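Here the structure comes first, spelled out in structure tokens, and everything after it is commentary.
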Amino acid sequence: MPSKFSSKYVDTEAISNDDDNPFATAKSYYSKDTDLSTRVSAGRPRTLSTSMEASAAPTIPELKNLRRRGSLDEHKQPRKFLVDVDKTLNALLESEDTDRNMQITIEDTGPKVVSLGSASSGGYRLYELRGTYQLSNLLQELTLAKDYGRRYILLDERRLNENPVNRLSRLIKGTFWDALTRRIDASVLDVICRDTKDRSGSHVNRIYVPKAEQEMYEYYVRAAKERPYLNLQVEYLPEEITPEWVRDVNDKPGLLALAMEKYQDDEGNTHLRGVPFVVPGGRFNELYGWDSYFESLGLLVDDRVDLAKGMVENFIFEITYYGKILNANRTYYLLRSQPPFLTDMALRVYERIKNEEGSLDFLHRAFSATIKEYHTVWTATPRLDPKTGLSRYRPGGLGIPPETEASHFEHLLRPYMEKYHMTLEEFTHAYNYQQIHEPALDEYFVHDRAVRESGHDTTYRLEKVCADLATVDLNSLLYKYETDISHVILEYFDDKFVLPNGTIETSAIWDRRARARRAAMEKYLWSEADSMWYDYNTKLETKSTYESATAFWALWAGVATPRQAAKFVDVSLPKFEVAGGIVAGTKRSLGKVGLDNPSRQWDYPNGWSPQQILAWYGLIRYGYEEETRRLVYRWLYTITKSFVDFNGIVVEKYDLTRPVDPHRVEAEYGNQGVNIKGVAREGFGWVNASYEVGLTFCNSHMRRALGACTTPDVFFAGIKEESLPAFENLSIHKN
């Protein structure tokens, strides 16, 4: 490490901030108000120090024979360090980041010790920081301080050795949610219009607005004129959106408008602004379907009701004008939805705002939109299977999905390219415009689009069969729609729910629909012999044998009888439970992985937040508290372990069988959140949510064990003789 240096003369007593919050957000902690370079005192010299070896300290003759390990002295008050940001950051990376990836992890082979000068000694007395966790936290703090333009900082020791459970939860609540928040209006159009999936080669930004939203259209036209550098085109959507129109507009793709609200500025003028929403990860700018539901669960835990409500409002807007909750709000997604969760989402938000003015109107609008989507999307052709009465993921569309990489389907298409003596571009155009007819290829893309609508892209469970499957996940969700709608009509609208077109809905009809779906699911999806819920192939009229964690959704929705739940927990739960939580599918169902059978991200051994959360709520709904806590601890341990050992990362999914590095997932899409530089800035939406939701299931014993990174097996062995208190204050909708 470099030796100590003299820099500014800083009066450390004058800037002492013992009363300041050491766990404030980075934006607050590294604000200009705490900038040491603005607090210079000419009267008394002090020194700032970078991290350094103790032997490099200046020699004082009178003390040269005294050797004290000041860094190991006991102390009652938390220390504060005076730090030169750039020099300490560079020295830290040089010494500790041995693989040069801008992270400090357990895989780096540096000494794992640095020394910092204390503020109370003016940077003279050095104290050691040891271990991966403290050093990676130091790297994160220095990176953030540099982001905020800080040259020198007064860094509280408590910020470096903070309990990792508290630190991660604090970051999610105070930093990650804000970093993932977007809105669509003039203030952010230059960022929000960017589309990493746009293959058209055009440099034109486009936004498409519903025909009925004239004020919104004029707003964006005005914004385009005021900001010519945006190169923004504002287009009206046609009244009727057809597969042909969606195909044709792939040559000029664009963003789809979302809800806006009116507000008054300080001068009393009225303006429009976008209703905010949360995106799945840092590289996204769109409102996604089922990601938003799980994010809302975490947002509500963290009292970010405004964002959860905003996403419901945006979904109402989408159903009103685009006919469905979209995969995401881009033109190429106009025919594709995602797993529907709107009733539960709206009810949870309503519970938090029910005493506010307009809350009942909010609930009415949300459920009116849900009923429209239910009838026109999920129980209509082509998604409804008339014989079973069950529904399938089966979106419309023509040609090859345009949002994929240009080469994504090249291996599949090459035989056809050779057959017709065409290049990839030539064949793609001819096929998309039905100049070439290949029934086998048509069927492939019907299933491919269905897999994408399911949200489970990709998995061997759904590959080449998805559009024919009445899946347990979709039908559990629709059962939940039916029971929620029945409950809301009866409890909140006196059993008379008037739709915008004047139609009156009663609870009885929705109750009958729910009972009919439950009977059909028991007949076609439930296996008494296997104690398992399976998908049903409506074309072959046979049950699938793939064991998927979506079976837990039947418990979450309340489809299962108590007897079925008991059999499922006794026989099937052990097939999914591994060291890190619930795997997406069982090892038996995956089969042998090889060159011709590569790993898929929604298969064993990977685990995803949606499957964990729905399993927790499903199990606790039927009274399985011990099993719920066990699964919660496993999943939170997986996230916490990666966070502690790998520089604070929070990733999209985890390999639940890897005890050391579960964030490393070997699958076709990689893993978002792995390649951070210095600090994780937003985590991943539904993983953030799963952590916050999971902590609501934890008692103090579990939190302490997680903070100490106690492995699940050790923790469970320690509590085998001990009874844990019952769950309290869990929000579980059992309608």
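Each residue, glycine too, has its Cβ placed from N, Cα and C.
So, quick note: what you're seeing has the original residues, none of the substitutions.
Quoting Swiss-Prot on the mutagenesis of Ser6 to Ala: Abolishes activation during osmotic stress and thermal stress. Increases cellular trehalose level during osmotic stress but not thermal stress. Does not affect binding to tps1.
Under mutagenesis, Swiss-Prot gives Ser71 to Ala or Asp with this note: Abolishes activation and increases cellular trehalose level during osmotic stress and thermal stress. Does not affect binding to tps1.
Quoted from Swiss-Prot, the note on mutagenesis experiment Asp97 to Leu is: Abolishes calcium binding. Abolishes activation and increases cellular trehalose level during osmotic stress and thermal stress. Within the same chain, residues at least six positions away from Asp97 (mutagenesis position) with a Cβ under 8 Å of its Cβ are Gln103, Ile104, Asp108, Gly110, Leu139.
In three-state terms derived from DSSP, Gln103 (Ca(2+) binding site) belongs to neither a helical nor a strand segment and is classed as coil. Taken from Swiss-Prot, the feature Ca(2+) binding site covers Asp97, Asp99, Asn101, Gln103, Asp108, and the record attributes it to similarity to another entry.
All chains included, 9 other C-beta atoms sit within 10 angstroms of the C-beta of Arg100 (mutagenesis position). Quoted from Swiss-Prot, the note on the mutagenesis of Arg100 to Leu is: Decreases calcium binding. Decreases activation and increases cellular trehalose level during osmotic stress and thermal stress. Does not affect binding to tps1.
Listed in Swiss-Prot is the mutagenesis experiment Asp108 to Leu, annotated as follows: Abolishes calcium binding. Abolishes activation and increases cellular trehalose level during osmotic stress and thermal stress. Does not affect binding to tps1. Take the CB of Asp108 (mutagenesis position) and look out to 10 A: across all protein chains shown you find 20 other CB atoms.
Taken from Swiss-Prot, the feature substrate binding site applies to Arg283, Trp290, Asp291, Asn327, Arg336, Ser337, Gln338, Gly455. The secondary structure of Asn327 (substrate binding site), as reduced to three states from DSSP, is coil rather than helix or strand. The number of other Cβ atoms within 10 Å of the Cβ belonging to Asn327 (substrate binding site), over all protein chains shown, comes to 24.
Summarising the annotation, Swiss-Prot assigns active site, proton donor/acceptor to Asp457 (among others) and lists similarity to another entry as the type of evidence. Secondary structure at Asp457 (active site, proton donor/acceptor), taken from DSSP and collapsed to helix, strand or coil, is coil.
Summarising the annotation, Swiss-Prot assigns active site, proton donor/acceptor to Glu652 (among others). Here Glu652 (active site, proton donor/acceptor) comes close to Pro280, Gly281, Asn671, Gln672, Gly673, Phe684, Val687: these same-chain residues lie at least six apart in sequence, with C-beta atoms under 8 angstroms from its C-beta. DSSP assigns Glu652 (active site, proton donor/acceptor) to coil, not to a helix or a strand.
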Which Cβ among the binding-site residues (Arg283, Arg336) has the fewest C-beta neighbours inside 10 Å? Arg283
Excluding Asp97, Asp99, Asn101, Gln103, Asp108 themselves, which residues in that chain have a Cβ inside 8 Å of the centre of the Cβ atoms defining the Ca(2+) site? Glu96, Thr98, Arg100, Met102, Ile104, Thr105, Glu107, Asn647
Rounded to the nearest Å, what's the C-alpha distance separating Asn101 (Ca(2+) binding site) and Arg283 (substrate binding site)? Just drop the number here, would you? 20
Can you grab the distance from Arg336 (substrate binding site) over to Asp457 (active site, proton donor/acceptor)? Cα atoms, rounded to a whole Å. 13
Have a look around Trp290 (substrate binding site) and count the other CB atoms within 10 A of its CB, chains all included. 22
With H, G and I counted as helix, E and B as strand and the rest as coil, say where DSSP puts Asp108 (mutagenesis position). coil
In Å, rounded, how far does the Cα of Asp291 (substrate binding site) sit from the Cα of Asp457 (active site, proton donor/acceptor)? 14
Cα distance (Å, whole number) from Asp99 (Ca(2+) binding site) to Ser337 (substrate binding site): 42
Write down the Cα-Cα distance for Arg283 (substrate binding site) and Asp99 (Ca(2+) binding site), rounded and given in Å. 25
